[in-house]
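One natural variant catalogued in Swiss-Prot, THR25 to Ala, is accompanied by this note: In plasmid pYVa127/90.
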Amino acid sequence: MMEDPLIPWLTEHGLVCHPHTLSGTPISLGSAFQLAGLKLAWRVEIEQRRVWIVLIQRVEQRRGLKNPFAALYMLANAARAVLGPDYYLYGNVDVLAGSSLSTQRLAHFYRRWTGAKELSTGWFSLKVSQVITLSNMKKRQNNGFA
């Protein structure tokens with residue numbers, strides 16, 4: 001697997017990145033970092049112009065998340081800065097273990113509030129140039145723009 005082009009940018013912004021493998025085997029699935037109570041693993045696919053989100057997982061048991069979108073926002077910023085605005089975040093929507101939120105409700109959120117496109121059941125794509133902060137998302141919601 002090629003060197004991940006996002007790692008230098010993420011490292012410059014204070015994150016520690018490491019390889020992410022399949023269940024502890026030597027099979028590489030991409031790279032990962034931890035931020036705001038979550039572990040996020042991804043793989044850049046240059047040919048498809050996408051950043052495939054391989055895993056989002058709580059690193060602490062049900063203590064609440066500071067901002068559940070902070071890791072995704074950081075990844076989108078890295079992709080936009082390094083790869084350009086025409087890349088996409090891509091991944092399968094599933095709720096975090098132990099969450100009371102349903103997969104359907106989370107999928108609705110991604111479609112309605114983020115503008116993500118559901119390419120096939122549960123698989124979403126969102127242009128990195130469209131990713132906004134949670135604060136801005138709430139402002140849009142409160143002003144009726146979502």
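The backbone N, Cα and C atoms fix where each Cβ goes, and this holds for glycine too.
Residues as originally present; substitutions not included.
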Three-class DSSP assignment, THR25 (variant position), comes back as coil
Long-range neighbours only, meaning 6 or more apart in sequence with Cβ under 8 Å: which ones does THR25 (variant position) have? none
